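K.L.:
My structure is below; once you've seen it, I'll send some questions.
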Amino acid sequence: MFRCWGPHWGWVPCAPTPWLLLSLLVCSAPFGLQGEETRQVSMEVISGWPNPQNLLHIRAVGSNSTLHYVWSSLGPPAVVLVATNTTQSVLSVNWSLLLSPDPAGALMVLPKSSIQFSSALVFTRLLEFDSTNASEGAQPPGKPYPPYSLAKFSWNNITNSLDLANLSADFQGRPVDDPTGAFANGSLTFKVQAFSRSGRPAQPPRLLHTADVCQLEVALVGASPRGNHSLFGLEVATLGQGPDCPSVNERNSIDDEYAPAVFQLNQLLWGSSPSGFMQWRPVAFSEEERARESALPCQASTLHSTLASSLPHSPIVQAFFGSQNNFCAFNLTFGAPTGPGYWDQYYLCWSMLLGMGFPPVDIFSPLVLGIMAVALGAPGLMFLGGGLFLLLRHRRYSEYQSIN
C-alpha cells in the first residue's frame, strides 16, 4: 500500500490518497507526544582470566530500571540482553566456569528476582551465494557456497577500539583457516554503539534510537568473493519463546526523509511489548558514503525453529541460559542479482537496533508534515471558500426586492 517495486533495487514512492494521509497523521500523533527517557549509560570491557577476553558490558540505568547488554566474540558474536526493575542490578562473571566446556551459570545478573526480561541473539554464519543465474526475489538468492562459521573467526582485542566518548566498540575478525586467502585484505566488523538519549545517526538508514537500545553495524570490507556476482548474508539465531519463535512484522510509512526510497521497517519481537525487539530497515549499502545509488535490498527469510546442535556453540548464551534452550533462526541476504552489489567496491554495510521496552516509533518529519498540511489543507480551503461563495451569493439574491 505504501511502496512500489522499482526497476533496479527497491521501493519508490506511490501516491497516497488524502484520506490515507489523514489517517496516518491522526494515528501517528499520539506517538509524537510520548516522553523520551534519558539513561546513565556505561560501557566496559570485562577483564578476562588469564588472558583478555572479548566480553563487553553495557549498563543503562534509568529512573527505576536497568538494562544490561553483554556482547562477546567467545564463539560466534552474540549478545545477551537483560532488563531488570531495579537501578542496583549488576553483572556477575565466573571466568573459570565461562571458559570451561560447560559454562552454564557463569554469567548472571543479580539479584535474579529483579529480572523482567532476558533473551539472546547470535550471529552464527556469514553466507555467500552465486547469483549469476538467480532471478529477482528468489530464496535462496542463488547457489550457496560453503558458509563461513563465525565461531571459527579470530577477533581483535576490543579494548583497542573502545570509544567511551561515543559509547562504541568494534569486534573485527577474520577466519582462522583461510586457505584461499579470501580475507587476506578483508575483515568482518561488528560495531556496537549505545546511546544515553534519543536521536538519529548521521548516516543512512538513520534509525531512530532511544536510550533503551544499542545499534549494531555489520560491515564486510575487502574480502574477495568466490564468484563474480556473489551475494552475502548472515545467519541469525535467537532464543524461542517456549515452543514458539518470536514474531516478525513489517511497519510502513510514507516518510522516507531519513532513508530515501525506503518506506518499510522490519521488527522482530520477543513477546508482547514491553519486552525485547530487533529493528532494521530492509536496506544495506555497497559504498561507504551510503548514497541512494549504492543501496541494496535486504531480504529476511522466515523465522523457523532449529536444533541447538545445528548451530555454532555460544558460550555466553549457555553461561546465562543453560544448555536446554529452543532456538529459532533466519537468514538476512543483502543485494540482488542486478544493480549495485558488493562486487562494486568490495564493501557491504548493514545496521540494526536491539533494545528492550517499547520499540522506537518514527513520527513524521516537519517537511512531510508541511506537505501533508498543504495536501489536506488546500482541498479543505477550496471547499470552505466555495461554500462561503455560494452562501453569500444566495443571500445577495434573497435580499433583492423587485421594484414592481
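Positions of Cβ are set from backbone N, Cα and C atoms, glycine also.
As annotated in Swiss-Prot:
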- Asn85 to Ala: Reduced glycosylation (MUTAGEN)
- Asn94 to Ala: Reduced glycosylation (MUTAGEN)
- Asn133 to Ala: Reduced glycosylation (MUTAGEN)
- Asn166 to Ala: No effect on glycosylation (MUTAGEN)
- Tyr400 to Ala: Abolishes lysosomal localization and results in mislocalization to the cell surface. Localizes to lysosomes when expressed with wild-type MFSD1 (MUTAGEN)
K.L.:
Hey, how far is Asn133 (mutagenesis position) from Asn166 (mutagenesis position), Cα to Cα, in Å?
P.N.:
44
K.L.:
Let me check the 10 A CB neighbour count of Asn85 (mutagenesis position). How many other CB atoms are there?
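P.N.:
For Asn85 (mutagenesis position), the count of other Cβ atoms within 10 Å is 13.
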K.L.:
Which residues of the same chain, at least 6 positions away in sequence, have a Cβ lying under 8 Å from the Cβ of Asn166 (mutagenesis position)?
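P.N.:
Gln193 - these are the non-local Cβ neighbours of Asn166 (mutagenesis position), listed in sequence order.
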K.L.:
Where's the emptiest Cβ shell within 10 Å among the mutagenesis positions Asn94, Asn133?
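P.N.:
Looking at the mutagenesis positions Asn94, Asn133, the Cβ with the fewest others within 10 Å is that of Asn133.
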K.L.:
For Asn94 (mutagenesis position) and Asn85 (mutagenesis position), what Cα-Cα distance in Å is obtained after rounding to a whole number?
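P.N.:
For Asn94 (mutagenesis position) versus Asn85 (mutagenesis position), the Cα atoms are 24 Å apart.
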K.L.:
Does DSSP give Asn94 (mutagenesis position) helix, strand or coil?
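P.N.:
Reduced to three states, the DSSP call for Asn94 (mutagenesis position) is coil.
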